[in-house]
Amino acid sequence: MSSESTTFIVDVSPSMMKNNNVSKSMAYLEYTLLNKSKKSRKTDWISCYLANCPVSENSQEIPNVFQIQSFLAPVTTTATIGFIKRLKQYCDQHSHDSSNEGLQSMIQCLLVVSLDIKQQFQARKILKQIVVFTDNLDDLDITDEEIDLLTEELSTRIILIDCGKDTQEERKKSNWLKLVEAIPNSRIYNMNELLVEITSPATSVVKPVRVFSGELRLGADILSTQTSNPSGSMQDENCLCIKVEAFPATKAVSGLNRKTAVEVEDSQKKERYVGVKSIIEYEIHNEGNKKNVSEDDQSGSSYIPVTISKDSVTKAYRYGADYVVLPSVLVDQTVYESFPGLDLRGFLNREALPRYFLTSESSFITADTRLGCQSDLMAFSALVDVMLENRKIAVARYVSKKDSEVNMCALCPVLIEHSNINSEKKFVKSLTLCRLPFAEDERVTDFPKLLDRTTTSGVPLKKETDGHQIDELMEQFVDSMDTDELPEIPLGNYYQPIGEVTTDTTLPLPSLNKDQEENKKDPLRIPTVFVYRQQQVLLEWIHQLMINDSREFEIPELPDSLKNKISPYTHKKFDSTKLVEVLGIKKVDKLKLDSELKTELEREKIPDLETLLKRGEQHSRGSPNNSNN
C-alpha cells in the first residue's frame, strides 16, 4: 500500500501506569516513529490519542479523550521527539493521579478516531489502521449488536496490543477479541512480542526489480556474440539460445546515511544544522619564481598555488616518468566494448565448488516472461532439471549490460515451491547466479584451491608426507569450527514469492508465519551487525540526550540477539585423537610443572649482590698481581 494512516490509542488508566505498560508503549512508539522519520514518506500519516484520560481535548469535545498528536505527514525526527516528550511529560504529571479511577472512554475514543479519519481523508484510497495499547480486554462494555454497528462505523482495521497477562481462554471471552474478529484483517499481539520485534534484527525483503534481460547461450562462439547484432547467436546452428531475465536474490546492506552539516543560529538564536555543499577547486603549484626567492623565504612554502578552471583539467596516463594525454580518437579505444549476455563455459560437480568462492550478491535467472515464449520456458526448465539430476553447477561468462564489466559466475540450479492465487502448489525453476573470483581477487585474498590435484587420468594425488598429513588434519580441525557446512535447509525457508513476505504496513509487527520466526534462529542468516549496532546507538543517543535531556551519554550494551550471531555456536564434531598423536602433544600437569621448575631453580640458585661483592674482594686479594705490588 503506497498510502498509510496509523492512529495510536494508548490506554492511560492507573493499571497501565503502575505496571509500566505505558512506558513500554512509549518505547514501541519511539522506535516506530523514528524509523518512519528515516524514510519521510509524505503519504505515511500518524496520529495519537489517549483513552481513559482525565484531560479532554479532541475535535468532538468528548470527555476523557485527549488527542496528543494530530495527523502528521511526513514523520520527522523533530516532531517525533516533541511528541514523545509531551507523552512523557503527561505520564510524569499523572503517574500518581487517582482522579482517573474508573474512567471508561475507550468506545468514545474509537468513535472520535473514526470521525477524525473520515474528515481527514474523506474518499482517498489509503490503508487505515488503529493500534490500541491496553491491558484490560474487558474494558469494552458493548453488546453483540453494538459490535456490528461499530464494525460498520469503523472503516479501519484494528491492531490490538494486549499489555496484560491474560491467557488465550480469557481472551476468547472478551469483547475486544469479538470486535477484532468482526473487523477484517484485524489482529491481536502481545506487548512482549512487540518489544522482542523492535530489539531483534529483521531481514529485509529484496524487491523483484529486473537487473538483466538477454540471452543464455550454450555452445556459442564468444567472438561472434560480441557484436551489436542481436540475431547473430540465433543463426548459429551449434548454439542453444534461451531468452532469460535476472532478478536480485540478495542485496548488500549499506551503512546509515550521513551528511556533513554545520551548526548555525537562526533569528531566534536557536541552534540548527544546515547541510554543507562541497565545491571542488583545482590548483597547480607554480615553480617559476622559485629561483628569485630568498633563502629566508625558502624555509617556508616555495610554491605559489594558482587556481585553474575545471574545464582545463583532463585525464592523463602515466608513461614512464611523464604523463601523456591521449587524443580523443584513442580515448574511445581504451574502453573494452562488451555486450549483454550469459554464455555457459562449462560444468562442474556441486561438491567441487566451495561456498567461499561466491563473492558477490546473488541473482535469480529465470526464463524471460516478457520477451520470451513457450520454447524458452521449456528449454530453460530442461536445463535446470538436468543440472539438478546430475548435481552440476555451470560456470558462465556474464555481462549485465553494454560496456559493463565481464564476470565469470557460477550458476546453481534451484527448485522453489510456492502456492499461486488458487492455492495450487507450483514449482519455479531457476538458476542462482553468483560471481567467481578472478586472479586479481586472489592476489589480495587467500582462496583455497578450487579442485583437488589429480593426475592426467583423473586419479586424485595422495598426500603421504607427514607435513601434508599434519596440514590436512589441522585444516579439518579448523573447518570443524566453521558454520559453513550445516544440515541442508529447505529452500522454501529462503526463497519465497514476494507476495508472501511483503507486509501491507510499515509497522514492525511479529510475523504470523511460524516458519519465518524460526528462520531468524538460522545460523546461516547472519545480519549486518555493524548496521544494527549503529542504529541502536543512534536511537539510544536520541532517547537519552534529546528526549530525556541527559547530560552524559551511556553507550548501550549489544543485544543478546546480535551477540548470539557474532560467535559461532553451531559447529561440526571432530576427533582430534589422530592430530594429537601426529603432533606428539602431551598433557602436562600444572602442579607437576611448577614443582619441576622450582627444583631446577634451586639447583641453579643465583647468589645475591652481597655474596657476589664478597667473592670479588676475595678474588682480588688472592690474585698474584696484587701480591707482587
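The chain as shown is numbered from 1 upward.
Cβ from N, Cα, C; glycine included.
Original residues only.
DSSP classifies L149 (variant position) as helix under the three-state reduction. Listed in Swiss-Prot is the natural variant L149 to V, annotated as follows: In strain: DBVPG6044, SK1 and YPS128.
The annotation domain 'Ku' is assigned in Swiss-Prot to 254-476.
Here the residue is the original one, while Swiss-Prot reports the natural variant S301 to L with the comment In strain: DBVPG1853.
Annotation for N349 (variant position): same-chain Cβ neighbours under 8 Å, separated by at least 6 residues, are R391, K392, I393. DSSP gives N349 (variant position) a strand state. Listed in Swiss-Prot is the natural variant N349 to D, annotated as follows: In strain: DBVPG6044, SK1 and YPS128.
G499 to D appears in Swiss-Prot as a known natural variant, with the remark: In strain: DBVPG1853. When secondary structure is read from DSSP and collapsed to three states, G499 (variant position) falls in the helix class. Taking Cβ-Cβ distances under 8 Å and a sequence separation of 6 or more, G499 (variant position) has no neighbours in its chain.
Per Swiss-Prot, natural variant E518 to A is noted as: In strain: DBVPG6044, SK1 and YPS128.
Other C-beta atoms found within 10 angstroms of the C-beta of T528 (variant position) number 14, with every protein chain shown included. What Swiss-Prot notes for the natural variant T528 to A is this: In strain: DBVPG1853.
Listed in sequence order, the same-chain residues six or more apart from I585 (variant position) with CB atoms under 8 A from its CB number zero; the list is none. I585 (variant position) carries neither a helix nor a strand DSSP state and counts as coil. According to Swiss-Prot, the naturally occurring change I585 to S is described as follows: In strain: DBVPG6763.
A coil conformation is recorded for T528 (variant position) in the three-state DSSP classification, outside any helix or strand.
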